Amino acid sequence: MADFKSLGLSKWLTESLRAMKITQPTAIQKACIPKILEGRDCIGGAKTGSGKTIAFAGPMLTKWSEDPSGMFGVVLTPTRELAMQIAEQFTALGSSMNIRVSVIVGGESIVQQALDLQRKPHFIIATPGRLAHHIMSSGDDTVGGLMRAKYLVLDEADILLTSTFADHLATCISALPPKDKRQTLLFTATITDQVKSLQNAPVQKGKPPLFAYQVESVDNVAIPSTLKIEYILVPEHVKEAYLYQLLTCEEYENKTAIIFVNRTMTAEILRRTLKQLEVRVASLHSQMPQQERTNSLHRFRANAARILIATDVASRGLDIPTVELVVNYDIPSDPDVFIHRSGRTARAGRIGDAISFVTQRDVSRIQAIEDRINKKMTETNKVHDTAVIRKALTKVTKAKRESLMAMQKENFGERKRQQKKKQNDGKSLRS
């Protein structure tokens, strides 16, 4: 049976992994680590929770330890929380070697980040927008070292290769060595057409061919076999009452859960409503200052909060192994988003539940999801109409009303409205 040493990782790194109680490589690690160490570009696709981070961090750290220079590798990822999580893993793995890791994301001090970059960290973990800002506005003493980077990693590559990130990604890549002078590693849980098209790109002169690997899941279902998928038919106007009843029913009253919503406004309403109802709750969405986002995650990981209300900021890659329940409070329009959300539970062989709240408007979305995952959802009987009306409706309605009044008083969402107005004004001036 293969171990990390036989895959080619440095002895010091295998000892670090052992100290973290990671002794057996996963399928994607077995496949990708030797190929990356050979110098090949790599596209790695695997289910969530399969160990993709170590698949690229392991060989990068091994090569760095042979030639420990500054700005050795750049990892780009779509969200701040993912960047911080990846940085934590790099730091933990390289702790015995005095590794310097810099996190460059929005919501943090630009000045402090510029100072960090001037110190030439060994690895930069960044979101494209903030790194692009430094490249465009900082001097050569800050970002000039990027031109010597040996590795570029796109984590959650299917998201980074969309039009949303196109301009910032292009700016980041422009500051790095050309393709034939660096290794490019793409990792994702969803192999999209854009990712596949890169497999057919011509091989760079003097470089070995690209290595592409995708773990096939049982029956081509992109979700863990230990995940139970259910739905509840819910009237739109009383969703909050159904949620409260579900979270406080006998089966789930002591379990950790992530509640996924489509809008920041919904996340904030639910957080405040559940807090009024004395549920230990935290939230994670783009309208929160970065420090609050970080604190929310820490509270949830430490079980100070039992429930995390989140937009899709939390659906990608975040490793919170103890999540026992995922609730799709709002159904996503993209079936792959459902897969990523549901992948926050039933990780590493554990059992988990994913329950979707289905209103009359969601039927076509549920059918699309079932087609994508090749599995039918079953209706759960954990919450009944009569139970909701009898136990929850009155107090939940009161708590929601008080939450909405408080949000109105605080002008929640005003910053976002002003930003949108500025963008629209700018478009008007250009047209």
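The backbone N, Cα and C atoms fix where each Cβ goes, and this holds for glycine too.
Look at Swiss-Prot and you will find Ala46, Lys47, Thr48, Gly49, Ser50, Gly51, Lys52, Thr53 tagged as ATP binding site. Look at Lys52 (mutagenesis position): DSSP puts it in a helix.
If you look up Swiss-Prot, you'll see 33-209 marked as domain 'Helicase ATP-binding'.
Among the features that Swiss-Prot reports, domain 'Helicase C-terminal' is placed at 242-389. When averaged over the domain 'Helicase C-terminal' (242-389), pLDDT in the model lands at 90.
A sphere of 10 angstroms centred on the C-beta of Lys52 (mutagenesis position) encloses 26 other C-beta atoms. As a published mutagenesis entry, Lys52 to Ala or Arg appears in Swiss-Prot alongside the note: Decreases ATPase activity in vitro.
Under its mutagenesis entries, Swiss-Prot includes Asp155 to Ala with the note: Decreases ATPase activity in vitro. In the three-state DSSP scheme, Asp155 (mutagenesis position) falls into the strand class.
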Ser50 (ATP binding site) and Asp155 (mutagenesis position), compared by Cα position, are separated in whole Å by 13
